[in-house]
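Database features, via Swiss-Prot:
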- 68-137: domain 'Apple 1' (DOMAIN)
- 141-214: domain 'Apple 2' (DOMAIN)
- 419-488: domain 'Apple 5' (DOMAIN)
- 492-565: domain 'Apple 6' (DOMAIN)
- LYS469 to Met: Reduces binding to asialofetuin, a host glycoprotein, and ability to activate host bone marrow-derived macrophages and dendritic cells (MUTAGEN)
Amino acid sequence: MRASLPVHLVVCTQLSAVWFGVAKAHGGHRLEPHVPGFLQGFTDITPAGDDVSANVTSSEPAKLDLSCVHSDNKGSRAPTIGEPVPDVSLEQCAAQCKAVDGCTHFTYNDDSKMCHVKEGKPDLYDLTGGKTASRSCDRSCFEQHVSYEGAPDVMTAMVTSQSADCQAACAADPSCEIFTYNEHDQKCTFKGRGFSAFKERGVLGVTSGPKQFCDEGGKLTQEEMEDQISGCIQLSDVGSMTADLEEPMEADSVGACMERCRCDGRCTHFTFNDNTRMCYLKGDKMQLYSSPGDRTGPKSCDSSCFSNGVSYVDDPATDVETVFEISHPIYCQVICAANPLCTVFQWYASEAKCVVKRKGFYKHRKTGVTGVTVGPREFCDFGGSIRDREEADAVGSDDGLNAEATMANSPDFHDEVECVHTGNIGSKAQTIGEVKRASSLSECRARCQAEKECSHYTYNVKSGLCYPKRGKPQFYKYLGDMTGSRTCDTSCLRRGVDYSQGPEVGKPWYSTLPTDCQVACDAEDACLVFTWDSATSRCYLIGSGFSAHRRNDVDGVVSGPYTFCDNGENLQVLEAKDTE
C-alpha cells in the first residue's frame, strides 16, 4: 500500500476569498495593488507657468501636455469648483485642475486670464476667448480600433472633437467604467459593468479607454480583467427564483458565494443576500425577480471566449430554446449551460433575446452581423471556446463536453494547457520553497516536476512568478494566475471506467479537469484511484476495495490511479494489488 503523505487539506467548497480589484494575500505573491493616482494641492507656480506640484520630485519643472485643449473659443457649463482663479496662464490653469481633487476638466479665458476648475461631465459651448481641456491629455492608455459599442450605455452620448473629453466625462460618473470614441461622428459613448463581453477588435476609426486618467494609472486591460471577474453580478435587490441546489449557507461576501458556485459542478448561478449573508447555489437558468438585499450572478463573468458580430441564423432545426428579456450575453450563457441539448448560444442586443442552439448550427454561420454575440455553453474560464465548438460542429464530432476531448491524442488536445486552468485561477495550497520568476508556463511546470513533493503549480502571467505547490489545489480567483497539474500526461487514465460506487475517502471535490482529480487523489493518503464525472465535474476519491466496484463503458467518466502517469503507475497493476 502507499506511504503516508501528511497534507493539510481544504476542500474547494470551503473557499471564501476572491479578488475583486483589492489586493489580498496570495501565497507569497508580491502584491502591487491598483490605486488611483492623485495630486496634492500645489504650493507655487513659476513665472513661466510650470506646475510645481507636491508629487513632482524632479528638480526640473513638469511639462504639461496641452494637446487636447479646445482652442477655438470653447467653454464648459459644468459646475466650477470653488472660486475662479485670476491672473494665471493656460499652463497654470491646467496645473490647477490637476491639483484639485474632483476636477475633471477646466476652462481658461484668454481675455480675462481667469481659470475655472470644473467638475462633472464637460458641457461645451461657444465662449469668446475660451479654452477648455480635460484634466489630462495623456492618451497612452487608450486603445485604437477597439470598440465596446454593443454594451448598454450608462450615460447620454457626447459629441466632441477630443477623445480626452470622453475620459473626463466617464471619470465624472460613478456608473461609467469605460468609453468608446468614434472619430467619424465624433461621438463618445459610455459603458458600465459587464462591458467586456462586447469587445470588438479591428474597428477602424474607433478608440476606447478607461475612466481613470492614463497618467494616474488608468489601464483598459486592467478594467477588462476586473470586469470579467465581477462585472456581471447584479448590483442590488435582484434574486433568482430558480430552485436551490442545497441548503443555503453563510458566506463572507458576494465573492465568496460566487466562489462556492464555481467549485460546484452543478451550479450555474448564485444569489447572495447582503443582509443575511446567506449564499444560495442555483443549478438551472436564471429566473430573476426583485428581492430586497439579494445580489445574483452567474458562475463566471468571463466573456473572453465570446464572439461579437457573428450569427448562426435562427433555424427551428437547431434552435432549442428562445428566451426574451435577457439583459446580458453572460446570462444567455447560463441558460445554455443549464440545457443539456445546448452547444452554443446567440444573444441579440436590440431585442434582449437569447437563443440556445444544438448541434448543426455551424452551417448557418454569418459574420459582420451588428448587435449579435455568440458563445459556447462552457464558461470561458472553465475551458469554453467558441472556436472549438464551431470546429467540432463543422466536422460533426461528438459534443466537446464528453471525456474524449479531455484526453491526450484527441483532435482538440493541446498538451501545453490541457491540464491548466487559464482563467485567472490561482491555488492557495502551500508553496514549496522560494518563489522565483519563470519565463513561461512550461518552465514553471518543469520547476514543479523537479520538486519531489510538487503536485501542482500556479504561474502568474503578469509578474512571471512561479509557485510550486504541494497537496490538493485550493482554487480561487486571482488576476493573471494560471494553475496546472504537475503533468499533462493522461496515458494511464481510462475513459468509460467507473469506480464511483466504491468506498469514498475524503470529502466530495469538484474540478473541470480530470487531471486535478489525480492531484487530489495523490494528496489524500487513503485514496488509490479516482473517477471524474464530466457532467457534474465531481471527483470521486476511492480507497481500498475499489476494484470490486468497477463498471465499464460508462459515458462521460474518466478514471485513473493516484500516482501521475509519467511515474509509471497504471490501473491494471493497482487492481491486481487491490484484490490480493
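Yeah, the Cβs are placed from backbone N, Cα and C, and that goes for glycine too.
Every residue here is the original one, so none of the noted swaps is modelled.
In the predicted model, residues of the domain 'Apple 2' (141-214) average a pLDDT of 93. Of all Cβ atoms in the shown protein chains, 26 besides its own fall within 10 Å of the Cβ of LYS469 (mutagenesis position). With helix defined as DSSP H, G or I and strand as E or B, the domain 'Apple 6' (492-565) counts 15 helix, 22 strand, 37 coil.
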